[in-house]
Amino acid sequence: MALSLFTVGQLIFLFWTMRITEASPDPAAKAAPAAAAAPAAAAPDTASDAAAAAALTAANAKAAAELTAANAAAAAAATARG
């Protein structure tokens, strides 16, 4: 019951905040369409950014796989010892 009341309180606060935001929009939000219309030359190189992100993701996945394998080996050794 307490969790439900807390959730209802959060929703009320969320909608209250949204109502205030809609009543007085952020000036930076008005400037966003102008920034989106910037020339393509000012845009970052998304291909190299994507390649860097893919390399980072692959490195993180490899590290996670190695850690998982090490943990599994340690758990198997501990189980074998009894």
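Quick reminder: no glycine exception, Cβ is built from N, Cα and C everywhere.
Listed in Swiss-Prot:
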MUTAGEN   Thr46 to Val  No significant effect on 3D structure; when associated with K-51; E-55; V-57; V-68; K-73; E-77 and V-79
MUTAGEN   Ala51 to Lys  No significant effect on 3D structure; when associated with V-46; E-55; V-57; V-68; K-73; E-77 and V-79
MUTAGEN   Ala55 to Glu  No significant effect on 3D structure; when associated with V-46; K-51; V-57; V-68; K-73; E-77 and V-79
MUTAGEN   Thr57 to Val  No significant effect on 3D structure; when associated with V-46; K-51; E-55; V-68; K-73; E-77 and V-79
MUTAGEN   Thr68 to Val  No significant effect on 3D structure; when associated with V-46; K-51; E-55; V-57; K-73; E-77 and V-79
MUTAGEN   Ala73 to Lys  No significant effect on 3D structure; when associated with V-46; K-51; E-55; V-57; V-68; E-77 and V-79
MUTAGEN   Ala77 to Glu  No significant effect on 3D structure; when associated with V-46; K-51; E-55; V-57; V-68; K-73 and V-79
MUTAGEN   Thr79 to Val  No significant effect on 3D structure; when associated with V-46; K-51; E-55; V-57; V-68; K-73 and E-77
Other CB atoms, at most 10 A from the CB of Ala73 (mutagenesis position): 10
DSSP state at Ala77 (mutagenesis position), helix/strand/coil: helix
DSSP three-state assignment (helix, strand or coil) for Ala51 (mutagenesis position): helix
Candidate mutagenesis positions Thr46, Ala55, Thr57, Ala73, pick with smallest Cα gap to Thr79 (mutagenesis position): Ala73
Secondary structure of Thr68 (mutagenesis position) (DSSP, helix/strand/coil): helix
C-alpha spacing of Thr57 (mutagenesis position) relative to Thr68 (mutagenesis position), in angstrom: 16
For Ala73 (mutagenesis position), the one of Thr46, Ala51, Ala55 that lies nearest, given that the mutagenesis positions are compared by Cα: Ala55
Neighbour count (Cβ, 10 Å) for Thr68 (mutagenesis position): 10
